[in-house]
Amino acid sequence: MSALTTSQLATSATGFGIADRSAPSSLLRHGFQGLKPRSPAGGDATSLSVTTSARATPKQQRSVQRGSRRFPSVVVYATGAGMNVVFVGAEMAPWSKTGGLGDVLGGLPPAMAANGHRVMVISPRYDQYKDAWDTSVVAEIKVADRYERVRFFHCYKRGVDRVFIDHPSFLEKVWGKTGEKIYGPDTGVDYKDNQMRFSLLCQAALEAPRILNLNNNPYFKGTYGEDVVFVCNDWHTGPLASYLKNNYQPNGIYRNAKVAFCIHNISYQGRFAFEDYPELNLSERFRSSFDFIDGYDTPVEGRKINWMKAGILEADRVLTVSPYYAEELISGIARGCELDNIMRLTGITGIVNGMDVSEWDPSKDKYITAKYDATTAIEAKALNKEALQAEAGLPVDRKIPLIAFIGRLEEQKGPDVMAAAIPELMQEDVQIVLLGTGKKKFEKLLKSMEEKYPGKVRAVVKFNAPLAHLIMAGADVLAVPSRFEPCGLIQLQGMRYGTPCACASTGGLVDTVIEGKTGFHMGRLSVDCKVVEPSDVKKVAATLKRAIKVVGTPAYEEMVRNCMNQDLSWKGPAKNWENVLLGLGVAGSAPGIEGDEIAPLAKENVAAP
């Protein structure tokens, strides 16, 4: 599958934006927004409903036992309560991750488990994970005209059953850093057998709840059974609902099971040659769900199959990772990547992501010079700025505003737009720190800015986690000039550390950053990744100049406190996910408790050498 970027689908027409929407009414930090079809008589294609986070009624609430000092908040699960939820995805942090998908499958499941649900996450075994054990359970999976044997590895962490599908197509391809080799040998290059690999994942995931006898949790025993909700994530799991309906339900298996499909990035859809459909071993009934025609010649010209399209059409509920991104997806071809009409048909619900507040905690962060909370942030951030300036080789002066950019160096994140705005910013008394890795052309571009403006710009084009933490703590403003951003994590991390964001007005950035309260909005940027629009450069430069003028004022200090006083954890999003999944009506499902997540005691993932 070759990546389909929004630049390939950009049109000359204006996109879907928030021209005068600096503080949109849909901005509910822990709310969710559902878009459902109206009847034809309704006129508009969609109707919009906004619902705030709901709390369980007293009858629904179950007891939570507060544990010892070592375990400050331990959930006690009630046997038979809640739901059986099975997440399936190609990534699962911290074991495997290239972006937001891995973060969601790493962070959301523990939060749902804390609410009393039995939760499993299924992902490929890309490496020799030392904390995952061989269950000795195997399954025979039919792929094309042959059968492949998969094994199931397992570990139980933070209240969640983590299941890894073991097969040579996953394990033998990934050497070095797992995140760099999940989908192909190099960035932008896919493995030719990705259809086979992820077909294996989908079919093995359907076997796991029935055959894995898991007894790690004292309140949940045995297999998950058949009354489960499968939560599929992105194109790699698109065929799962079809396999469920084709291979299981006609035989009386999983009769009550339901499937939710979550879109993390519409730009990657799993488009393959139409002639490959028989290799999926699905009946003709499902061919139309995969059938897709576009005007591009990758991976082949003309008619194709589209895994994400099938995932959307065959699911019982479609979701995405922020309310505003849901609006963008149905707004037209440019932002819906040719599936906008399908999503207008099915409806789509947006729920904002949370973040790992234990890993990113300025009151305990070992990588920063001065630890702090909302009450001590102003002085502590000044000390951290001085440490950051020294680390970056910039003049140490806490009075100089410091802007930071952290992100993957690819078109979506706008590093080229950021670089183009730097010359205009050099007119100001300002320092800029750039951190990221990715496409070589962008790495060279950022380094050229450092060479052109020594003493004012520093570019680090390598992975450096300690520096990322110090930047969050020491920067005055975090620049997020994304062309599109389904949800975004970087702005959440910045606000967690009291760093207001200057961001593009797209996707989850609209739902999480409030103009004048927690950050600054640049407006909508072009989704055309092939060019840097001069108007976009002006928007980025003007917004950052506006932010620079606020730094050091009482208004800025208030913004810092506003950022830090938010609950950015997964607790609110998990409750919204619970409400949506309960609506699917799987037999035996019940609302969860008001619990707290079990925090990890140590680093979870250690791969073998």
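Placed from the backbone N, Cα and C atoms, the Cβ positions cover glycine too.
Don't look for the substitutions in this one, it keeps the originals.
As given in Swiss-Prot:
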BINDING   Lys97  ADP-alpha-D-glucose binding site
BINDING   Gly100, Arg408, Lys413, Lys462, Gln493  ADP binding site
VARIANT   Tyr224 to Ser  In strain: cv. Lemont
VARIANT   Pro415 to Ser  In strain: cv. Rexmont
Checklist outcome for this item: Smallest Cα-Cα separation from the residue listed as 'ADP-alpha-D-glucose binding site' among the recorded positions Tyr224, Arg408, Lys413, Pro415, Lys462 is shown by Arg408
Checklist outcome for this item: Cβ density check for Pro415 (variant position), other Cβ within 10 Å (all protein chains) comes to 26
Item to check | Assigned conformation of Gly100 (ADP binding site) - DSSP reduced to three states | outcome: helix
Checklist entry - Of all the binding-site residues given, Lys97, Arg408, Lys413, Lys462, which residue's CB has the most CB neighbours within 10 A? => result Lys413
Checklist entry - Considering only the binding-site residues Gly100, Arg408, Lys462, Gln493, which fall within 10 Å of Pro415 (variant position) when distances are taken between Cα atoms? => result Arg408
Checklist outcome for this item: Around the Cβ of Gln493 (ADP binding site), other Cβ atoms found within 10 Å total 23
Checklist entry - Distance between Lys413 (ADP binding site) and Tyr224 (variant position) at the Cα atoms, whole Å? => result 40
Checklist entry - Taking just the CA atoms, what is the gap between Tyr224 (variant position) and Gly100 (ADP binding site) in Å? => result 27
Checklist entry - Over all shown protein chains, what is the count of other CB atoms within 10 A of the CB belonging to Tyr224 (variant position)? => result 21
Item to check | Listed in sequence order, residues with CB under 8 A of Gly100 (ADP binding site) and six or more positions away | outcome: His264, Asn265, Val321, Asn353, Pro486, Cys487, Gly488, Leu489
